[in-house]
Amino acid sequence: MGKILFFGLLLICIFLGFFFYKQKENNVIYNKIVEKFDDNVFVDETYTYLFKDSNLKELVFIKSQLIIPELKHKKMIKATGYRADAYKALSTVYRFDFKVHDNKILGFKSVIFEGFEDAKVSKHENNLPSEKWQQLKDFNIGDPNINEKFFHLEFPFVVKNTLCVTISKGFFKKIKKLKRLKIMLISNEDREYKIDIENFLPKYNL
């Protein structure tokens, strides 16, 4: 009985390891998770860049794919309407998560990608599903004042703030061509957080 349990657990570990693995290269930690439900597949890939000497601790790039065979049919690709349009807009989502540690809850009123200062930015809430996602131009930074009532508070512990920036496929293709990622975040207190790193995105098949 003990041997059966041991080999059962071993098989489970191998199975999980097949769908979930980590790879660290040049300060970038790579994760991939594949989940299947019915005939549908969800693939989540994350690329985490770690910072050492700053309140800005992590830059995380996330590519999420939802594969629904029924909606990938040629007829559906040419179809129009809310369901078809929503799937086309959301089947692949690109996102940057910026993780900033402080003793306060922060809001971020501006995100600037150097070289694309004229990019079209939206500030609607990151709720899905939403018709607004079908109208995403360059990138969305969410509502900067969603936690405004807490901005004045200071805490005796570290607050881990996360700014989620969803980018369009077209804008992703543009920043993928850059040699370096130069990004500036501006908080509700006008504090600037600057990023200047080698662009790791072209190294991966995205």
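For all residues, glycine too, the Cβ spot is worked out from N, Cα and C.
Database features, via Swiss-Prot:
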- VAL28 to Ile: In strain: 297 (VARIANT)
- LYS72 to Glu: In strain: 297 (VARIANT)
- MET184 to Ile: In strain: 297 (VARIANT)
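You'll find the Cα of MET184 (variant position) roughly 20 Å from the Cα of VAL28 (variant position).
Compared over the variant positions VAL28, MET184, the count of CB atoms lying within 10 A of a residue's CB peaks at VAL28.
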